[in-house]
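Report on one structure; see the data block that follows.
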Amino acid sequence: MQRTCVLIVLIVTSTMWTPDPDVYAQPRGFNYDEAQVPKYTLPDPLVMVDGTKVTSAKQWNDKRRDEVQQLFEAYMYGKVPDGETELIFTDAKGERALGGAAIRKQVKISFGEKEDAPAMDLLIYLPADAKVRVPVFLGLNFHGNHTIHKDKEIWLTESWVRTNKKFGITKNKANELSRGVAAGRWQIEKAIAKGYGVATIYCGDIDPDFNFPSNGIQAYYYKKDQTIPEKGQWGTIAAWAFGLSCAMDYFETDTDIDHKKVAVLGHSRLGKTSLWAGAIDTRFALTISNCSGCGGAALSRRRFGETVRRINTSFPHWFCSRFHQYNDKEDKLPIDQHMLIALCAPRPVLINSATEDKWADPHGEFLAAQGADAVYRMLGTGGLDAKKWPEPNKLVKSTIGYHLRPGKHDVTARDWDVYIEFADHHMTGGAE
């Protein structure tokens with residue numbers, strides 16, 4: 001889908017994530033034993049569908065890369081509809097925030113001029129006294145922009161939000177009780193101190209995370225009389241990734257942001273999203289996946305932890321409908337997740353896992369990173385500089401990076417230390 005952009009400037013003066021129970025509980029009845037992983041053969045990312053071997057960077061760039069992307073679009077994530085979208089940026093003037101350490105911007109991005117056009121709110125924090133354009137970490141959040149910090153000026157989302165009594169969220173509506181509940185997962189001050197900006201969008205602004213085909217951005221692009229996505233059309237993860245690319249469109253208009261140095265990141269289902277966004281939108285300089293598991297960085301053929309059948313049963317809207325035909329038939333897939341990582345090549349990618357997060361198969365995430373190595377090396381990078389699964393807390397800083405954090409399915413301050421160290425090494429040379 002082609003996008004054109006219109007910027008509207010308004011001068012404004014100012015007078016979470018919910019842990020998914022079936023992720024945290026490591027559900028019974030699934031394999032968590034490495035000895036029980038079935039034998040499998042991964043598709044070779046350097047062999048075309050017709051059997052032709054890819055032996056040069058030119059072949060990869062001219063033919064195989066597009067072929068792999070089309071396979072993922074056709075059989076897994078779905079394809080964004082053809083056509084053009086005119087994005088409307090309503091830009092709130094930046095204001096001092098976080099005790100003067102940051103500039104806060106809030107931008108409403110509308111997907112067209114029609115009154116019923118959907119819109120998403122982009123929240124941005126930038127170092128207040130930056131002398132040059134700022135590199136940025138961009139990611140989606142689970143429960144609204146207001147949950148990532150206690151900053152009282154962050155807009156409350158008007159979109160549907162999953163009810164969560166622990167966070168004070170009732171009747172699927174955001175309120176003040178949930179302000180800052182996910183702040184631990186968004187180390188804003190840490191990133192600002194290191195010279196980075198942080199930007200986020202509530203995923204539900206783009207497409208609410210439940211199986212109802214007539215809501216969200218997808219329905220806005222239906223053809224006349226269409227009520228559900230067609231067989232190979234985008235699922236929710238692809239819609240979320242589209243939203244991230246639209247945020248990048250905005251960054252290209254903002255002279256405070258270095259749009260050549262944007263890292264796209266995400267956790268869990270939003271880590272699946274960041275990988276897909278980084279794979280298909282080459283404007284992202286760096287891609288970070290945090291505990292993304294099945295449908296993200298973990299190899300489907302291992303059937304370790306969450307499986308294709310389980311994810312399609314629990315979340316039938318995340319992927320295109322064709323992906324469902326591979327329930328219990330992972331070996332018949334023409335793709336696996338090492339090929340998704342390979343689509344990011346030669347740009348750096350970081351796979352961040354957690355030792356206790358067996359549902360997301362941290363070892364399978366590492367093996368997928370290994371499986372992408374040959375593509376990266378063909379394109380002239382160092383690939384993955386690890387022959388075996390690294391010990392916890394050891395950051396592998398090669399172009400394909402890997403880190404295994406002790407602990408559970410989460411995003412922690414330690415994870416942000418790793419993100420920043422990896423970005424310093426590959427994207428900025430040290431942003432400070």
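Here the Cβ of each residue, glycine as well, is placed from N, Cα and C on the backbone.
As recorded in Swiss-Prot:
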- Ser268 to Ala: Loss of esterase activity (MUTAGEN)
- Ser268: active site, nucleophile (ACT_SITE)
- Lys272, Trp359: substrate binding site (BINDING)
- Cys291 to Ala: No effect on esterase activity (MUTAGEN)
- His409 to Ala: Loss of esterase activity (MUTAGEN)
- His409: active site, charge relay system (ACT_SITE)
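Within 10 Å of the C-beta of Lys272 (substrate binding site) there are 28 other C-beta atoms, taking all protein chains into account.
Cys291 (mutagenesis position) sits 9 Å from Lys272 (substrate binding site), taking the C-alpha atoms as the reference points. Classification of Cys291 (mutagenesis position) by DSSP places it in coil, neither helical nor stranded. Counting in whole angstrom, Lys272 (substrate binding site) lies 14 from His409 (mutagenesis position) by their C-alpha atoms. For the pair Trp359 (substrate binding site) and Ser268 (mutagenesis position), the Cα-Cα distance reads 11 Å. Neighbours of Ser268 (mutagenesis position), defined as other CB atoms within 10 A of its CB across all chains, total 24. Around the Cβ of Trp359 (substrate binding site), 26 further Cβ atoms fall within 10 Å across all displayed protein chains. According to its DSSP assignment, Lys272 (substrate binding site) is helical. If you measure from the Cα atom of Ser268 (mutagenesis position) to that of His409 (mutagenesis position), you get 8 Å. For the recorded site, His409 (mutagenesis position), the DSSP three-state label reads coil.
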